[in-house]
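Engineer: Pasting a structure here, questions to come.
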Amino acid sequence: MNQTLLSSFGTPFERVENALAALREGRGVMVLDDEDRENEGDMIFPAETMTVEQMALTIRHGSGIVCLCITEDRRKQLDLPMMVENNTSAYGTGFTVTIEAAEGVTTGVSAADRITTVRAAIADGAKPSDLNRPGHVFPLRAQAGGVLTRGGHTEATIDLMTLAGFKPAGVLCELTNDDGTMARAPECIEFANKHNMALVTIEDLVAYRQAHERKAS
């Protein structure tokens, strides 16, 4: 990732710390991956605190595929089958079947309905019957080990939520341009600045976690 482009957001470690602070303050974070991977920016929010307004922003400026990143334990708790048995997608993204809250929603499409679905899925005592399938929220199962195992937005979301002190569950959506093309780093940076979001790269998060785990050992 071009560090000159990112310099206004601080050093790699500062970017991670600023992202954690933003999440704790109820703000969103823009997460970029490498140019040689998806080369995309995802808006992420804590599943516990994301507001209807933030969901509306995400739907308006994102791909429309609003994803809920969860752990394997949560997937099992909710009895969510993986979307396919044989995942042949380029990066092995861990989609499960889609979901809708069983109660408290209308069509499930609105920002408010999607927030209701997210909250139902992450509730402490959530059970399979709390969700209908299919729906308009796309759960993503993160790999154990986070970004140190798989350098994806799903794992980055779970790692950031955990480091920020939230449940390991977060909402993500890819940022798109007004013409429908995918937003790249310059557009993601502009969007983050405009909407008071922190910005961090998956590479930053990998280095941060490796450094902290070396200290711990």
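Note that Cβ sites are derived from N, Cα and C of the backbone, with glycine treated the same way.
Look at Swiss-Prot and you will find ARG37, GLU38, ASP42, ARG150, GLY151, GLY152, HIS153, THR154 tagged as D-ribulose 5-phosphate binding site. Here Swiss-Prot flags GLU38 as Mg(2+) 1 binding site, drawing on sequence analysis. Marked as Mg(2+) 2 binding site by Swiss-Prot: GLU38, HIS153. A mutagenesis experiment is reported in Swiss-Prot for this position, ASP33 to Ser, and the note states: Loss of activity. Among the mutagenesis results in Swiss-Prot, ARG37 to Glu has the note: Loss of activity. The residue drawn here is the original one. What Swiss-Prot says about the mutagenesis result for CYS67 to Ser is this: Reduces activity by 80%. In Swiss-Prot, a published mutagenesis experiment is listed as SER110 to Ala, annotated Reduces activity by 85%. Quoted from Swiss-Prot for the published mutagenesis ASP113 to Ser: Reduces activity by 88%. In Swiss-Prot, the entry for mutagenesis GLU155 to Ser states: Reduces activity by 83%. The structure shown retains the original residue.
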Engineer: Including all protein chains shown, what's the count of other C-beta atoms within 10 A of the C-beta of HIS153 (D-ribulose 5-phosphate binding site)?
Structural biologist: 29
Engineer: Could you list the residues of the same chain, at least six apart in sequence, whose Cβ is under 8 A from the Cβ of ASP33 (mutagenesis position)?
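Structural biologist: The answer is ASN39, GLU40, GLY151, GLY152, HIS153, ALA156, THR201, ILE202.
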Engineer: Of SER110, THR154, the recorded positions given in the record, which has the fewest other CB atoms within 10 A of its CB?
Structural biologist: SER110
Engineer: Drop a 10 Å sphere on every Cβ of the recorded positions ASP42, ASP113, GLU155 and tell me which sphere holds the fewest other Cβ atoms.
Structural biologist: ASP113
Engineer: Which of these mutagenesis positions is closest to ARG150 (D-ribulose 5-phosphate binding site) if you go by CA atoms: CYS67, SER110, ASP113?
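Structural biologist: In terms of Cα distance, ARG150 (D-ribulose 5-phosphate binding site) lies closest to CYS67.
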Engineer: Among the binding-site residues ARG150, GLY151, GLY152, point out the residue whose Cβ has the most other Cβ atoms within 10 Å, with all shown protein chains included in the count.
Structural biologist: GLY152
Engineer: If you compare CA-to-CA distances from CYS67 (mutagenesis position) to each of the recorded positions ASP42, SER110, ASP113, GLU155, which comes out shortest?
Structural biologist: ASP42
Engineer: Do me a favour and check the Cα-Cα span between ASP42 (D-ribulose 5-phosphate binding site) and GLU155 (mutagenesis position); whole Å is fine.
Structural biologist: 12
Engineer: Using a 10 Å radius around its CB, how many other CB atoms surround CYS67 (mutagenesis position)?
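Structural biologist: Total other Cβ atoms inside 10 Å, all chains included: 24.
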Engineer: Based on DSSP, name the secondary structure state of SER110 (mutagenesis position): helix, strand or coil.
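Structural biologist: DSSP assigns SER110 (mutagenesis position) to coil.
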Engineer: Please report how many Å separate the Cα atom of THR154 (D-ribulose 5-phosphate binding site) from that of ASP113 (mutagenesis position), as a whole number.
Structural biologist: 22
Engineer: How many Å lie between the Cα of GLU155 (mutagenesis position) and the Cα of ASP113 (mutagenesis position)?
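Structural biologist: Given the Cα positions, GLU155 (mutagenesis position) is 25 Å from ASP113 (mutagenesis position).
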Engineer: Using DSSP with the three-state reduction, classify ARG150 (D-ribulose 5-phosphate binding site) as helix, strand or coil.
Structural biologist: coil
